[in-house]
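Here the structure comes first, spelled out in structure tokens, and everything after it is commentary.
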Amino acid sequence: MATAQSNSPRVFCIGTADTKFDELRFLSEHVRSSLNSFSNKSSFKVGVTVVDVSTSWKETNSCADFDFVPSKDVLSCHTLGEETMGTFADIRGLAIAIMSKALETFLSIANDEQNLAGVIGLGGSGGTSLLSSAFRSLPIGIPKVIISTVASGQTESYIGTSDLVLFPSVVDICGINNVSKVVLSNAGAAFAGMVIGRLESSKEHSITNGKFTVGVTMFGVTTPCVNAVKERLVKEGYETLVFHATGVGGRAMEDLVRGGFIQGVLDITTTEVADYVVGGVMACDSSRFDAILEKKIPLVLSVGALDMVNFGPKTTIPPEFQQRKIHEHNEQVSLMRTTVGENKKFAAFIAEKLNKASSSVCVCLPEKGVSALDAPGKDFYDPEATSCLTRELQMLLENNERCQVKVLPYHINDAEFANALVDSFLEISPKSRHVECQPAESKSIQDIQNDNAVLEKYPSCNGKNFSRLNDFPNAKPETLQKRTVILQKLKDQISKGKPIIGAGAGTGISAKFEEAGGVDLIVLYNSGRFRMAGRGSLAGLLPFADANAIVLEMANEVLPVVKEVAVLAGVCATDPFRRMDNFLKQLESVGFCGVQNFPTVGLFDGNFRQNLEETGMGYGLEVEMIAAAHRMGLLTTPYAFCPDEAVAMAEAGADIIVAHMGLTTSGSIGAKTAVSLEESVTCVQAIADATHRIYPDAIVLCHGGPISSPEEAAYVLKRTTGVHGFYGASSMERLPVEQAITATVQQYKSISME
């Protein structure tokens, strides 16, 4: 490949040569011309390599006189390899995803060789999706540019928290014309300037002896505090990076922490937690604070702007909040005062995180107000709510040598409080103000394939690693293709705004009419048999029958009557008398296209669950089963009961995570003890967030507990993000049968004999 030809700096011009060859060549020529022009005044000579990322059958082997990397060479960086890619060439969405992952690894290798000076590409919506994911994986500072037809729309999904630059193409990228010439030329020149500028700067200012860098979070209502903190930190010899706490801001800060760019944090404005808990538009996700604690860097935390939840224009505030105390910040931003009850939840979220810390943490709490609006005479002044937040944190946080809690008699924007924050930071931070700042390096193919070990929480996993790259070493081509087609259909539905609906079936007639109703997935497991025999679903978890044998028996009843819909098997992964690898092959040969972990120990809690984990019969065996099924190319749709389990399943390769809220509560034999519907929203969102941190493309469904009707499913789906549908079992076959038979008999009994 061209990356190995020279150790001199090199840029990649990347695109799909099968559809954008002329535009890619034109862009490459102007990048080279601009680099040569700028290089006349520079000691750097930068080479240009054209990289083809086409996903079609059409081959391109050269591009004018440029060094050229054909698509097959890029694809060789993916574990699927070129031959398997051919199977998916006609399935556009999956082909793009595979090529994007291959490009990510290709660029990682080039960056490891220390000669990658920048990347530039062009594309429509598909091309932008393909390129952006790979470009984002490169470290901050490496110039990365895409000329895109979607640069002027909603771009967060493309840019994330990276320094990727999108240039609007203005016209479609479809030939060279008077407009595209100007846009491509300007983008090429701008990119070349970025490349040469960075190379010259790196020569003059080495990054290996930089100042200790501190991340600081800010909102408009905490600006006086942050400005004072920043000014003092600079005097003390620190460099500061300030992040607007808008959801994206917190994620950007933690990404830089993970990358090694930030060595300490003053998390003054934690308002994103309020939006996450209550449902505002500037929310963090359930991983907030994790990167800081994992990297074990000094953390001083306060409660800035936890008196407010953010919404858009006043007309967009959800109906249930319309009677709350609202402050219109401007025409586009409305703020809602938080309540005593909500502040208790914020404290619980923060305390749960910080109590896990193994490094120095200091929490500073201002008694007289947490924002400019939380002061006497201001809209959000509420001493009861603010003092509740302080009391709860004092009560919940473990105050010890590792974690200090300081309650200070100031308002957050008082100069004395700002000084107290910095004093606390100096107490727990290293004495040196300079660091050997070496941001996280890119990974080789082997590194990436060995990433993401299953959580140590599950001892029965025995520390096994499961690749997140689509690694199917034990897959039959027909099984893998079936999985691919199913997932593509589901992704197509999601893109059209339609929910994914899965259903459990305990009888042939249930499965037959679930398919007739338009269901997307059907799962057979032993509880279906008990359920349709009038017993509770929990019977499937008790030693009343051989769970795996029941599923095989049900296959003969169900598979012949289901014509098109994917049918999966519920697998008891903790079965001590079955070799899982052989049993999965048996299920595959019978005709199942995928698996789910049921019966599951996730429905057990307390000492019994703990004993199962301790004696090697825990959730880890279910994770291991899903990983084995994934390697075989089977569709995997496991249940997860908490964020940690979702992470483990996502790392094992799960395609669809089903957020399980417990036994279904409705009907004559439903459970009576469960979380509330409102609590389910929070739990489902946390599981979805955890899943998407590991595998952004995973499908997430909600299931169980109080979610037992279309109305309740709609309630959850409308209040969550990244949740794509509902999976029902009792709600799909038991409840409809109970209601229909009861009503029908009642109608017959109401016949008049007179």
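Each residue's number is its place along the chain shown, starting with 1.
In case you wondered, yes, glycine gets a Cβ from its N, Cα and C as well.
Keep in mind the model shows the original residues, not the substituted ones.
Residues annotated as ATP binding site in Swiss-Prot, with experimental evidence given as evidence: Asp18, Thr19, Lys20, Thr55, Arg92, Gly124, Ser125, Gly126, Gly127. Ile91 to Thr appears in Swiss-Prot as a natural variant; the accompanying note says: Greater ability to inhibit tomato mosaic virus (ToMV/TMV) RNA replication and to bind ToMV replication proteins.
Sequence-distant neighbours of Ser125 (ATP binding site) (same chain, six or more apart, CB under 8 Å from its CB) are Thr149, Val150, listed in sequence order. Other Cβ atoms within 10 Å of the Cβ of Lys20 (ATP binding site), summed over all protein chains shown, number 22. Taking the binding-site residues Asp18, Gly127 in turn, the residue surrounded by the fewest other Cβ atoms inside 10 Å of its Cβ turns out to be Asp18.
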